[in-house]
Amino acid sequence: MKLQQNFTDNNSIKYTCILILIAFAFSVLCRLYWVAWASEFYEFFFNDQLMITTNDGYAFAEGARDMIAGFHQPNDLSYFGSSLSTLTYWLYSILPFSFESIILYMSAFFASLIVVPIILIAREYKLTTYGFIAALLGSIANSYYNRTMSGYYDTDMLVLVLPMLILLTFIRLTINKDIFTLLLSPVFIMIYLWWYPSSYSLNFAMIGLFGLYTLVFHRKEKIFYLTIALMIIALSMLAWQYKLALIVLLFAIFAFKEEKINFYMIWALIFISILILHLSGGLDPVLYQLKFYVFKASDVQNLKDAAFMYFNVNETIMEVNTIDPEVFMQRISSSVLVFILSFIGFILLCKDHKSMLLALPMLALGFMALRAGLRFTIYAVPVMALGFGYFLYAFFNFLEKKQIKLSLRNKNILLILIAFFSISPALMHIYYYKSSTVFTSYEASILNDLKNKAQREDYVVAWWDYGYPIRYYSDVKTLIDGGKHLGKDNFFSSFVLSKEQIPAANMARLSVEYTEKSFKENYPDVLKAMVKDYNKTSAKDFLESLNDKDFKFDTNKTRDVYIYMPYRMLRIMPVVAQFANTNPDNGEQEKSLFFSQANAIAQDKTTGSVMLDNGVEIINDFRALKVEGASIPLKAFVDIESITNGKFYYNEIDSKAQIYLLFLREYKSFVILDESLYNSSYIQMFLLNQYDQDLFEQITNDTRAKIYRLKR
């Protein structure tokens with residue numbers, strides 16, 4: 001095909017398809033860089049393929065694996081039948097690639113589809129070339145790349161593509177009044193809700209804004225009102241078969257009998273659609289939010305009356321913490337300058353093309369990251385990318401109005417240079433963003449070996465970070481995972497890992513048996529059920545009773561319980577312990593925990609003191625610590641020569657002190673911790689290899705992870 005010399009004015013279908021293919025290939029190739037880099041490390045491989053880089057991905061991988069097998073265990077929390085698991089199952093059924101290869105590369109290809117709606121939206125405004133530049137930028141912007149790179153096997157791979165397709169149908173409808181687009185809008189909403197159920201609020205906001213836009217700009221056009229009615233039906237909680245049948249039926253009636261449909265019928269249809277939405281429970285999420293904020297005080301009081309109080313998991317998750325404005329701008333547009341130009345361009349785009357206002361819900365959700373956490377930034381990426389593309393158009397248009405003459409050749413060269421420099425920060429980010437796999441091959445092998453020792457109904461007690469991978473590799477059940485980690489859920493695993501071995505063993509058995517019972521009894525609070533069944537007046541009294549080695553269980557043992565203790569958990573030990581350090585009766589912290597892991601960075605040859613990378617100094621021949629100028633005596637210095645053999649040297653220094661200093665020779669790392677954490681089951685059983693053989697049997701003994709079977 002011979003391209004026009006002034007390609008910025010070309011909006012032909014062939015030209016558009018070529019740009020889409022180029023942008024798609026560019027996006028995929030950028031995501032393959034990580035594969036090339038990671039392939040150099042054998043510890044990232046398992047079963048002859050690179051492993052994935054996201055914990056949540058193992059949930060969908062487990063679901064897909066179970067779908068391929070054709071079954072899963074009752075109450076095993078498998079994502080059997082979930083959207084991504086289903087799509088993976090379909091691909092595995094028709095493609096000649098291994099399961100591991102499919103889940104590794106899916107995000108690279110599906111996430112790159114974002115270029116399609118970006119370029120097509122720009123084409124609706126006769127700005128295809130500028131849309132191409134926007135697609136290049138948006139497809140690899142920092143936050144979007146981070147959550148859709150190769151190996152990032154998660155629903156994020158389509159979480160922007162689908163709402164952008166919805167936005168495309170909105171814009172196309174406002175410009176062309178295309179009746180086929182009338183059908184696409186509700187269909188894309190249905191697909192988006194199936195793919196990502198949490199998209200309900202965004203869908204609701206987009207439909208609401210489209211309704212407001214209709215009343216302001218298209219109040220006399222029937223096709224817009226019918227679109228609203230069909231989208232409301234798509235948003236309802238009816239089974240998808242009924243929704244699709246109803247949508248197609250109404251579409252067909254409008255397509256063939258439009259002249260006989262008046263506004264009274266349209267408004268009646270909208271009323272019926274809202275009624276269907278309400279009766280099917282579609283308004284419940286909205287009503288819940290209103291109830292929570294309007295009647296907040298009484299709701300909180302009722303919550304206190306109904307259950308115990310636990311540590312809030314949101315305080316431990318980086319993605320829900322507020323972020324620095326500069327980081328916010330870089331995550332959306334890869335650089336501060338491009339972000340500013342993109343924002344200006346978006347304002348100009350909305351000024352010149354009112355239909356772009358329909359993108360505000362996505363932009364607002366992305367900007368929520370300033371308060372709600374960095375995970376939301378991706379929603380603003382494609383909208384701001386379109387803003388940048390339009391800024392370039394406005395810039396060249398400004399030059400023409402000022403009669404600044406540029407030849408077509410110079411204009412094209414300048415446009416290419418601007419495009420290159422705008423995406424350069426994103427390319428640099430891709431080069432330096434070298435994410436590791438969730439587990440190493442050694443850790444995956446340890447869990448895979450457990451599959452041959454444990455039964456599918458057995459439980460592995462571990463921290464929630466490892467729940468999904470454990471279920472995937474070991475094919476067992478877990479108490480908590482990436483989707484089940486509220487304070488009341490985390491309490492039990494935290495207790496088992498951070499308390500001494502006797503209460504930990506008792507709680508491990510109780511938490512598993514009561515979790516299984518809760519599937520039938522539907523306990524709102526499992527700990528409260530324990531307290532009630534054992535006739536205790538408070539959670540504190542019940543938890544203290546677990547210190548008895550002869551504790552009598554009222555429940556029968558129904559399965560084996562394993563405890564997974566990886567080395568990688570050591571760095572987050574204070575977070576793990578925080579949940580069980582909270583008194584469920586009043587929500588207060590029982591004690592102030594002290595824990596830090598650090599490496600030596602320098603040694604004073606004169607005094608012999610050792611400076612650690614956390615700012616702490618080891619002084620007086622390893623007998624005290626210097627923290628912010630204050631000297632803190634040590635209770636003991638423990639030199640751990642071998643984690644697997646339990647070979648260590650215990651040097652008591654001050655029996656009245658509370659702080660221990662541990663040196664891990666195998667990792668060349670220091671651990672500073674208080675007495676309660678030193679006596680915890682995790683430190684004793686993993687680092688020191690000291691375990692009560694009446695309570696536990698060691699199944700796996702490795703420097704990377706240990707697994708114990710509960711004998712109780």
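Yeah, the Cβs are placed from backbone N, Cα and C, and that goes for glycine too.
Small disclaimer: the values here were computed from a predicted structure and weren't measured.
Features reported for this protein in Swiss-Prot:
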| type | residues | note |
| --- | --- | --- |
| MUTAGEN | Asp56 to Ala | Strongly reduced catalytic activity. Abolished catalytic activity; when associated with A-319 |
| BINDING | Asp56, Asp154, Glu319 | Mn(2+) binding site |
| MUTAGEN | Asp154 to Ala | Reduced catalytic activity |
| MUTAGEN | Tyr196 to Ala or Phe | Abolishes catalytic activity |
| MUTAGEN | Glu319 to Ala | Strongly reduced catalytic activity. Abolished catalytic activity; when associated with A-56 |
| MUTAGEN | Tyr468 to Phe | Reduces catalytic activity |
| MUTAGEN | Tyr468 to Ala | Abolishes catalytic activity |
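DSSP assigns Tyr468 (mutagenesis position) to a helical segment in the three-state reduction. Other Cβ atoms within 10 Å of the Cβ of Asp56 (mutagenesis position) number 20 in total over all chains. In terms of C-alpha distance, the listed mutagenesis positions Asp56, Tyr196, Tyr468 place Asp56 closest to Asp154 (mutagenesis position). Asp56 (mutagenesis position) sits 7 Å from Tyr468 (mutagenesis position), taking the C-alpha atoms as the reference points. Shown in sequence order, Ser83, Thr155, Leu158, Val159, Leu162 are the residues of the chain, 6+ apart in sequence, with a C-beta less than 8 angstroms from the C-beta of Tyr196 (mutagenesis position).
Cβ packing within 10 Å was compared across the mutagenesis positions Asp154, Tyr468, and the lowest neighbour count falls to Asp154.
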